[in-house]
Structure formats: structure tokens, C-alpha cells
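Copied from Swiss-Prot, the annotated features are:
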- HIS17: active site (ACT_SITE)
- HIS106: active site (ACT_SITE)
- ASP367: active site (ACT_SITE)
- HIS17 to Ala: Reduces the chorismate synthase activity 20-fold (MUTAGEN)
- HIS106 to Ala: Reduces the chorismate synthase activity 10-fold (MUTAGEN)
- SER127 to Ala: Does not affect the flavin reductase activity but reduces the chorismate synthase activity 6-fold (MUTAGEN)
- ASP367 to Ala or Asn: Does not affect substrate binding but stringly reduces the chorismate synthase activity (MUTAGEN)
Amino acid sequence: MSTFGHYFRVTTYGESHCKSVGCIVDGVPPGMELTEDDIQPQMTRRRPGQSAITTPRDEKDRVIIQSGTEFGVTLGTPIGMLVMNEDQRPKDYGNKTMDIYPRPSHADWTYLEKYGVKASSGGGRSSARETIGRVAAGAIAEKYLKLAYGVEIVAFVSSVGSEHLFPPTAEHPSPSTNPEFLKLVNSITRETVDSFLPVRCPDAEANKRMEDLITKFRDNHDSIGGTVTCVIRNVPSGLGEPAFDKLEAMLAHAMLSIPATKGFEVGSGFGGCEVPGSIHNDPFVSAENTEIPPSVAASGAARNGIPRPKLTTKTNFSGGIQGGISNGAPIYFRVGFKPAATIGQEQTTATYDGTSEGVLAAKGRHDPSVVPRAVPIVEAMAALVIMDAVLAQQARHTAKSLLPPLKQTINSGKDTVGNGVSENVQESDLAQ
């Protein structure tokens, strides 16, 4: 379907070469200041034509808010946003071979099988142009999360092809065992990431190696994949649902819905499978003396006296999630992107009707590697997941706070989303 989320619902629309793309966002809290200026920076980070190693398609991707705000303030009603497709070239796809042959590893064939008809230009609905609506909606979610809780979301390119920022070694099979990676998790900012354009890998040497590799594949009319790592800091504890809607499951759902994704791992991930439990377990320690980040100190939660979690963990192999529920530590995960399917090299493939084979040389304008522009898309989907989980937790505890206190419990104040909570105690304790 084209809708994501339960409480913060985002519906995207549009195809690669239609007149516009965009979204409708339902569930935005009323009373938040919001203009296009809050959304445009992320749109600009996502847009094509950023450098010599991205698609040359010339789109400004200027977002227009159509509804849901008045005088720059959210009304609590659905917010509609659109971006015009200004540099459409459907004629690039109307040549004889691309009408006859489905592109290898693209969605041409599968969309035709599903719908019985498909867009003849670009990837249609499967195009990365669809993610414009996601990024616009994610910017709204992110603003609320930062104002309310001081949440910070930062993604960066962690590998391109065989070039890694933190290559696996015998000592560090997972980056989560590497002190340098954990230092990066706690300190990386978007400003730092964007100072390493065009690749967005926050290390000068690795960034150069990755750029050279992408350039090599571009010059050969080929493509190469890679990974994007994302960090979410200052997340309230208690987010996520048991069983089927665990927080990491919802993050995986969100990330694997992004075009060209092929893999997802959270925390220590697959490398953590090689680490013994005696090392992998994250011991709890008191968070009493933990330094409060400036964004948290300035948040609505701090102003309203909502306490920070009482505990934190000494290590963070779990990636900030245990039992499917956030524990307050930084959440980090990695998303794998395949090489872009559309390449300029000639490829032998079958016709749509399967009666013969021929040679397809795809036309159009495409990224030799999608990972540099995937960074803000990953951030946006992360924001949508956390926003939805926050609203679910707020709804649950608001409903609970209106009930009379249970006789066998003692109220211990407020939880990390700002509602009264109770601690279970023995009846003998109540008599003392």
C-alpha cells in the first residue's frame, strides 16, 4: 500500500515522470510552527543533480505545503505537500528496446505482472522520486521529535562496494565492538556528514576511496551498491510494542520499503553473531550522572519535568532496543542498498512476452550509486517510525493516567513520555 504508520500516517503519491509527487500526512499534533523552510533542507539533501556522481536530472524539488497549516502553525488536520516534476523526459524511455525488454533487476516486469499495466517512463511508482513524500513527511516528524524530546537523527554512508568506513576484522567483527564507531555514534552530526560531500562518509580517506570507486563505475556505465548507517539519539525509553510491532521490526519495515534496499541490521547485527554472550550483554548502570545533551535540556520534555531514564547501559551491542522496546540508549542500524538496476551497458534479456532474447541498453538519467542520496531518506523513515511509536506510547499512558490508582501500587511520578506511572509493590510494603 501507499500509506505508512498508524498514528502518524503518511500517504505518498506520484510516479517518476508525472506532473508532481508528494504526500498527505495525518496525525500531526496541532500548534507546532511549520513552514516550507522546515522541510526544504532535507529535500535539498535528497534531490538529484548534486554532484558528478549523482544523476544529472535537474530537479529543484521545492516543496509546497497545500493544507493543514495556517499562519505557519499546524492545525492538527491533514497536511498536504507537493513537489513539481520540472525535468521530465519520458521520451528517454519510449525507445524501441525499452518498450520491448524489461530492465534486468528493475520493477518493470513485476509491476506489469501485478497490475497488468505499467508506467512506460522511468520506474513509475517504483522510482526513487516516490521518496520525496517520505522525506517531506519525515521532516515534520523530526521537528516534533526534536522540540518535544531533543531527538537527533543522523545517517551517513558506511560503505560503497568493498570500501568500508569500519571494515570487519577478527578483533572487531561488528563495528559495535570498535570504540571509534561508538564514539561516532555518540557525536556525529549532519553538518559533519555534509562536510564530506559528495559521498557523505564522515572520514576523509574513506570518503575519497568511495568517491573514486563510484566514479569508476559511472565511467564504465555501471553501478555499485553500499550501506547507510543511521543513529537516533535521545529516544525516550519504552517505545515499541511486544511481539509483532517491536521497534526494530518497524524500523526494518520502514527501511526495507525504500527503493533498492536489500538488507537491514540493528545494533551489533550479523557481526554480533560472532561475539560471545559474556561480551555481547549490555550491563545496566545508573544514568544519574549522565550528561544531558543540549537538545534534551531545551526540549518540551525537560520543561515539563519529564524525567530521563534512570538507567543506561555500559555497552550498546543492543543498539538501543531490548525486547523490541527502546531503552534510552542511542539506536543505530545499517541499511544495505543494491547497485542501481538501470545501467548504460548493453545487457541480454528476454522480451516481455518471453518469445525471444535481445540486447537492452537502457537510457535515462540514473545514479551510479544510490547511497549518497539515500542518507536523508533513511533519516526520514527513521523519524516516521519513532514519531508513530511516540504517539502510541503517549496515547496509552494518557488513557492510563485517567484511571484511579490501583490499591496495590504506588505512584512514582512521571514516565519518559510525561504521564503518571506506578511501581508494583508487595501488599506488606503498603502496610508499613
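The backbone N, Cα and C atoms fix where each Cβ goes, and this holds for glycine too.
At each noted position, the model has the original residue.
When secondary structure is read from DSSP and collapsed to three states, HIS17 (mutagenesis position) falls in the coil class. In this structure, of the mutagenesis positions HIS17, HIS106, the smallest number of CB atoms within 10 A of the CB marks HIS106. Taking a C-beta cut-off of under 8 Å and a sequence gap of six or more, SER127 (mutagenesis position) has these contacts in its own chain: GLU15, SER16, PRO259. The two recorded residues, ASP367 (mutagenesis position) and HIS106 (mutagenesis position), show a Cα separation of 14 Å. Within 10 Å of the C-beta atom of ASP367 (mutagenesis position) sit 24 other C-beta atoms, taking all shown protein chains into account. It is 16 Å from the Cα atom of HIS17 (mutagenesis position) to that of HIS106 (mutagenesis position).
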